[in-house]
Amino acid sequence: MPEVSSGGGCGACGRRHGADASCPTLVRADVRAGGTAHPRCAPVVEAQDPLVGVRCGSFRLVRRLGRGGMGAVYLGEHVSIGSRVAVKVLHAHLTMYPELVQRFHAEARAVNLIGHENIVSIFDMDATPPRPYLIMEFLDGAPLSAWVGTPLAAGAVVSVLSQVCDALQAAHARGIVHRDLKPDNIFLVRRNGNAPFVKVLDFGIAKLADAHMPQTHAGIIVGTPEYMAPEQSLGRGVDGRADLYALGVIAYQLLTGRLPFNDEGLAAQLVAHQLRPPPPPSSVYPAVSAALEHVILRALAKKPEDRYASIAAFRNALQVALAEHVRVSARKTRPGGLAVLERAPVAPDMPTEGQSRGRLGVDARAGHVPSSLASTSQRRLAPAAPAVPRASLVEVPVQVVLRPGESPVRLRGSGLSRGGLFLHGGRVLPPLCSRLPVVLELASGPLSVMCEVVRVVPPAQARVWGMPTGFGVQFVEATAVLKAAVDALLQGEPVRAVPQVPLTEDPAVARLLEAWRQRSAGDAYAVLALEPDSDMGTVRLRTREAWRSLESLEQHSLTPPQRAQVDALRVRVREAAEALGATVQRALYDAWRGNHRGVAKCLEAGLTAEQLESLRREFLARRPQAMGTARSHFQSGGALERDGQLSQALDQYERGLKLAPLEVDMLQRYRRLRRVLGGRATAPTGHDRARSP
């Protein structure tokens, strides 16, 4: 979803093109059936985006990053802790189509099923009206489409496509076909090392190939025609070989600088892919070797059975063809030249403002076509890569509180930079996007910093990548002292030691921290010392008291482990305040815990019927079995109430509300019956701390 440029553009895709040109909107009426696209191209009025500043869950939309056929993507910032995500919002005019709203569910489900590091992560979603959205990881980089239009180096192309193949192989192994692969949906991000790291995006029209799912409506074409396999545009069944065909088109485009078919218009593109053989890549760009040409043309075979049997086979063929390409090129190049030209690609530079910008977060800087992707004919011999600074190879011992309330554990840190480091040597891996207090044990003394987990490498992935099991963190609140110490280490300079006064634990502080540790082991109510039926005013009061308590602790002389514990407690209090501090978030939090008394307090504090109904649908979608059992209790309670057995009826209502606490009618009936009984209630069970409202 590239950024919409100023001026007129297509209302569906946000791009400028003629009225008859093919529009990359994901849903089109089948021109073979005489249909028209919906919506048809219309001018885009450039104005202040009405969604900027709007809150989606815990995130506020800061600015729009890109716009595409199904929706727009915004930079989102957490309202309390400032963490950044990408928020994908469905276009308002498309919310009337249930099949498109369903694709938001499908995208989140598909990505969750696959769980591969080369696929963009989706953290949360809300498919309820009026604004369905997805919460995704924020990527710093640019789409592959930023570099199409000129032939690129074979080594760089194969490196990128191999990572795409890895992602698709994981998807196909779970029966998921992407169905809309194109350079816009392949994102290159910055990672440590030289090679661009690939993220595959937009599984919104992915389909479970072997599931009993409703087929696409008759007369509707789903995908992008320039990259669509013949069987897909003809409405036949598709499998992973349709994705393989799209990768063949992308490989053709990257190596030659143009698409295999340049026909204008949706119908012309579809017919070309269905009937016409593509021109040999070497006829477009002679530098394409015969080996690579053979692989591409086989991937572009009209019949699926004539292509490679799997993405893995295609990946292997690319690697073999690249090796042959290097050998052939070496015979045509003076000794030593190619060894430099064909080295592993480096991290991509950002495109200029005139080029397509990354939709999931791009730090766009003035630059040029990256040396990693430029064709060998466009580059000169490059000097050898500079040696890695000695400090970056030195492991830094750290202490980390991995779970709230626990003591810090010692880990090893590597890959140190001003932005963060990679931690390994432990058995527990924290969740992605969680915040952890970290103490760097430097020669100058311990330095404490709050970090956010941005990458998790479990054992299986660690074996594949030849790296230790661990997790990467970025510094969230790095001080000037920390930055200076890291800079000194990276430059190989000794860090000037600061005299340290040995600290002993204050018994009073130790007792307070132990009390806090016990509180933090519970739920949000326990962290803030609240009863489950506390009103919103009490929640805010206890939140302020918790912050003051932690601030007073920080005034003491704390040992590094104690300071790490306080940092972890601050994270825990912040999480509890976010869960209980607003009526909508608290009502959903209470629903998951069966706390109907808390839901009642949210209604008293102004939770609207529309908000409650939206939460109810989300709750039942995730716990569809809950309502059946709850309804049985509600019916039993109704029968007992009619029979005059009010105490027993109240008990049945209570049991039902613990399973389905967002049923407003039953909440009202329960509270009315309590009043009839004069405030008497059934005794709470041992695990229910809730008091009678």
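Glycine is no exception: its Cβ is also placed from the backbone N, Cα and C atoms.
Where a substitution is noted, the model still shows the residue that was there originally.
What Swiss-Prot records for Asp180 is active site, proton acceptor. DSSP assigns Asp180 (active site, proton acceptor) to coil in the three-state reduction, placing it in neither a helix nor a strand.
The feature ATP binding site is assigned by Swiss-Prot to Leu65, Gly66, Arg67, Gly68, Gly69, Met70, Gly71, Ala72, Val73, Lys88, with sequence analysis given as support. Every protein chain considered, the tally of other Cβ atoms within 10 Å of the Cβ of Lys88 (mutagenesis position) stands at 31. DSSP assigns Lys88 (mutagenesis position) to a strand.
Per Swiss-Prot, the feature domain 'Protein kinase' maps to 59-328; the stated evidence is sequence analysis.
Mean per-residue pLDDT, taken over the domain 'PilZ' (393-491), amounts to 78. The domain 'PilZ' annotation in Swiss-Prot covers 393-491.
According to Swiss-Prot, the mutagenesis experiment Lys88 to Asn carries this note: Loss of ATP-binding.
The binding-site residues shown are Leu65, Arg67, Val73; of these, the one with its CA atom nearest the CA of Lys88 (mutagenesis position) is Val73. Every protein chain shown contributes to the tally, and the Cβ of Leu65 (ATP binding site) ends up with 24 other Cβ atoms within 10 Å.
Counting residues per DSSP class in helix, strand and coil order gives 19 helix, 43 strand, 37 coil for the domain 'PilZ' (393-491). Taking the C-alpha positions, the distance from Val73 (ATP binding site) to Asp180 (active site, proton acceptor) comes to 18 Å.
When the alpha carbons of Arg67 (ATP binding site) and Asp180 (active site, proton acceptor) are compared, the span between them is 16 angstrom. Counting Cβ atoms from all protein chains shown, Val73 (ATP binding site) has 26 others lying within 10 Å of its own Cβ. Asp180 (active site, proton acceptor) sits 15 Å from Gly71 (ATP binding site), taking the C-alpha atoms as the reference points.
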